[in-house]
Amino acid sequence: MSLKWSACWVALGQLLCSCALALKGGMLFPKESPSRELKALDGLWHFRADLSNNRLQGFEQQWYRQPLRESGPVLDMPVPSSFNDITQEAALRDFIGWVWYEREAILPRRWTQDTDMRVVLRINSAHYYAVVWVNGIHVVEHEGGHLPFEADISKLVQSGPLTTCRITIAINNTLTPHTLPPGTIVYKTDTSMYPKGYFVQDTSFDFFNYAGLHRSVVLYTTPTTYIDDITVITNVEQDIGLVTYWISVQGSEHFQLEVQLLDEGGKVVAHGTGNQGQLQVPSANLWWPYLMHEHPAYMYSLEVKVTTTESVTDYYTLPIGIRTVAVTKSKFLINGKPFYFQGVNKHEDSDIRGKGFDWPLLVKDFNLLRWLGANSFRTSHYPYSEEVLQLCDRYGIVVIDECPGVGIVLPQSFGNESLRHHLEVMEELVRRDKNHPAVVMWSVANEPSSALKPAAYYFKTLITHTKALDLTRPVTFVSNAKYDADLGAPYVDVICVNSYFSWYHDYGHLEVIQPQLNSQFENWYKTHQKPIIQSEYGADAIPGIHEDPPRMFSEEYQKAVLENYHSVLDQKRKEYVVGELIWNFADFMTNQSPLRVIGNKKGIFTRQRQPKTSAFILRERYWRIANETGGHGSGPRTQCFGSRPFTF
């Protein structure tokens, strides 16, 4: 490696370390190892919504000080799940305010008696604001519904010692102009029309504001001297893979640190010592996207071992992929080769579970993505679960990782209070997802009012901050503003633009799509000279509704919209368009309105994951593009299980 590159990596490491100090501690995904144990708390929790007028009865009566059932009637609530669709009560489905969860966990004796062991409580997602107590003692608070947070509860559970601990979590789903996403509480004061004290939650985003414990809650242990964080950056010189790492160890300043890199067969291909360094991998197997290489998604394992002078040892294994990302004036490059985003936008959304994590649904979705020939998706409009990103790493599905910056439309949402929180959210997001090879770009917002005057400073500050957190990935936000009015566009690396020609305007006029889309692309590129992704397009289709000639909301109309977009995209992808992401992968729930028939129906699959006509149109297109661009997929591959084919 050249001295120039060595100096760059040293400088980069110093910058990453300085940026990481903005957040206290790392956020490694909890997993078992020879030194770590894990206890999942998924299952039924006690649950109670605070129905008092001010929603503060739980705090006033200190429900956290005794078992929740002693405060009044409780429900059984599954975790993970949203609470909204679990009962038959519309009042709970639409509830705004504080809800309370409680669970008692039985602790292994060694957890409570071994003072050389840390016991950590981790909540992977609590939407939106959460306050947590253990045995009635406050341990942590967190704002934001999509990223994990932790509390070291060792002293609490080892002071007895105890055999159980009672975990109480209060969650408030109220959104304000300064939350992410923003919202507004509107009080209806006309008592001739509304009950006294009546209020509703207004939002400017088009999905249901599901709430609750959406992902797993776990207890895990580490030694008192432990691996706190790992940052990995990869590069390639000729056929040598370069893996630069920085490792944070907490609990002691006197330790030895060993690092090994193993290939998929378990063979050690490189090793090092010390808390920072660089591993060189001759003839490295690169991480390639699905359909871009005959062996996509190659993953190595970085095994880290820390040993103290007292012989306390901690182990952690981090899966990594060796790959590079770069952007030119008209191309998006992965490992130096042009990459075209042929993908979808998604939502974490399903029947009954709401936004609750569900393994069967997740695996089904990935099988559908590969059936489509899709190689990418955007985490619209918030960070998805870590398990989603782990599967993307394993399957080669490229990710545009989006924060919850959706619905930023009011002027007050561009103020300093909102900006401070947005910066913190990006720090949390980068800290969590920085080591995933599938993540190739950060998105800091979706459809903000970026033509407002404060947007220029807001997005310049936000994007500069995100780039300082991660120098290796491009940064974007998704715009629906006019090309010559968007004040944030000068600061992004890739233009992402949403448009719904013949849908939200020129209703039913399919003939305007191609000229309007062509003008859109030419205007954006002429103005900004950056690669462009068509980050949203589509039309609602009610399953089973057929009209010929096509009419809005029929499957034929959705099909015709896609075909008209594709005609222009086929021309522009030869120039500067680097991707297309259909809106949406599947139908999803929204607030009730005259414009939504039990949710948004722009999915190419139903909410139950059954294909509409447009799914077959997109499948044919994506496999054709993969073949035309030299992808390694001559068509869908079929694996047989008995007499039934399973296509993936």
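Glycine residues also receive a Cβ, built from the backbone N, Cα and C atoms like all the rest.
Swiss-Prot annotations:
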type	residues	note
VARIANT	THR87 to Ile	In strain: C3H/HeJ
VARIANT	ILE233 to Thr	In allele GUS-SA
VARIANT	GLU428 to Lys	In allele GUS-SA
ACT_SITE	GLU447	active site, proton donor
VARIANT	PHE616 to Leu	In allele GUS-SA
VARIANT	GLY642 to Arg	In allele W26; reduced retention in the endoplasmic reticulum
Between C-alpha atoms, which of these recorded positions comes nearest to GLU428 (variant position): THR87, ILE233, GLU447, PHE616? ILE233
Which ones in the same chain are close to the residue listed as 'active site, proton donor', with CB under 8 Å and 6+ residues apart in sequence? VAL406, GLY407, VAL478, SER479, ASN480, ASN498
Whole-number Å only: compute the distance from the Cα of PHE616 (variant position) to the Cα of THR87 (variant position). 36
Quick note, ILE233 (variant position) and THR87 (variant position): C-alpha atoms separated, nearest Å, by 46
Long-range Cβ environment of THR87 (variant position), under 8 Å and at least 6 residues apart: LEU75, ARG93
Look up GLU428 (variant position) in the DSSP assignment and reduce it to helix, strand or coil. helix
Give me the count of other Cβ atoms within 10 A of the Cβ belonging to PHE616 (variant position). 13
Around the C-beta of ILE233 (variant position), how many further C-beta atoms are within 10 angstroms, looking at every protein chain? 21
